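Here Swiss-Prot flags 27-80 as domain 'Kazal-like', drawing on sequence analysis. Recorded in Swiss-Prot as a mutagenesis result, R42 to L carries the remark: Abolishes trypsin inhibitor activity. No effect on sperm binding. As a published mutagenesis entry, Y44 to V appears in Swiss-Prot alongside the note: Severely impairs sperm binding. No effect on trypsin inhibitor activity. Mutagenesis annotation in Swiss-Prot: D45 to G, described as Fails to bind sperm. No effect on trypsin inhibitor activity; the structure shown retains the original residue. What Swiss-Prot notes for the published mutagenesis of R66 to G is this: No effect on trypsin inhibitor activity or sperm binding. In Swiss-Prot, the entry for mutagenesis K67 to S states: No effect on trypsin inhibitor activity or sperm binding. The structure shown retains the original residue. The annotation that Swiss-Prot gives for the mutagenesis experiment R68 to T reads: No effect on trypsin inhibitor activity or sperm binding.
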Amino acid sequence: MKVAVIFLLSALALLSLAGNTFSAKVTGKEASCHDAVAGCPRIYDPVCGTDGITYANECVLCFENRKRIEPVLIRKGGPC
């Protein structure tokens, strides 16, 4: 019985430590939102967000970020 308890506690400790190494680091650049005051131009210049969604342009991404707690970054220019 003692061996089983020690084994389970060891496995639990190992899993809790290993959980930190599996977190994915999201990389990208922050959208330039200084021009996004009144509205966005209707120019299709797509950007791919770190959330996997294609936004029509960087300005649209800025307006979406205003609704969020955690901002979406630009993963790359062009569609996802």
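Residue positions begin at 1 at the first shown residue.
Cβ coordinates are placed from backbone N, Cα and C, and glycine is handled just like the others.
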Neighbouring C-beta atoms (10 Å sphere around the C-beta of R66 (mutagenesis position)): 9
Same-chain residues at least 6 apart in sequence whose Cβ lies under 8 Å from R68 (mutagenesis position): none
Nonlocal residues around R42 (mutagenesis position), in sequence order (Cβ under 8 Å, 6 or more apart): none
Across the domain 'Kazal-like' (27-80), average pLDDT on the 0 to 100 scale: 90
Cβ packing number for D45 (mutagenesis position), 10 Å threshold: 13
Rounded Cα separation (Å) that holds between R66 (mutagenesis position) and D45 (mutagenesis position): 20
Local Cβ density at Y44 (mutagenesis position) - other Cβ atoms counted within 10 Å: 8
K67 (mutagenesis position) and D45 (mutagenesis position), Cα-Cα, nearest whole angstrom: 21
Local Cβ density at K67 (mutagenesis position) - other Cβ atoms counted within 10 Å: 6
Pairwise CA distance, Y44 (mutagenesis position) versus K67 (mutagenesis position), rounded so that it is a whole Å: 21
The domain 'Kazal-like' (27-80), counted residue by residue under DSSP: helix, strand, coil: 8 helix, 10 strand, 36 coil
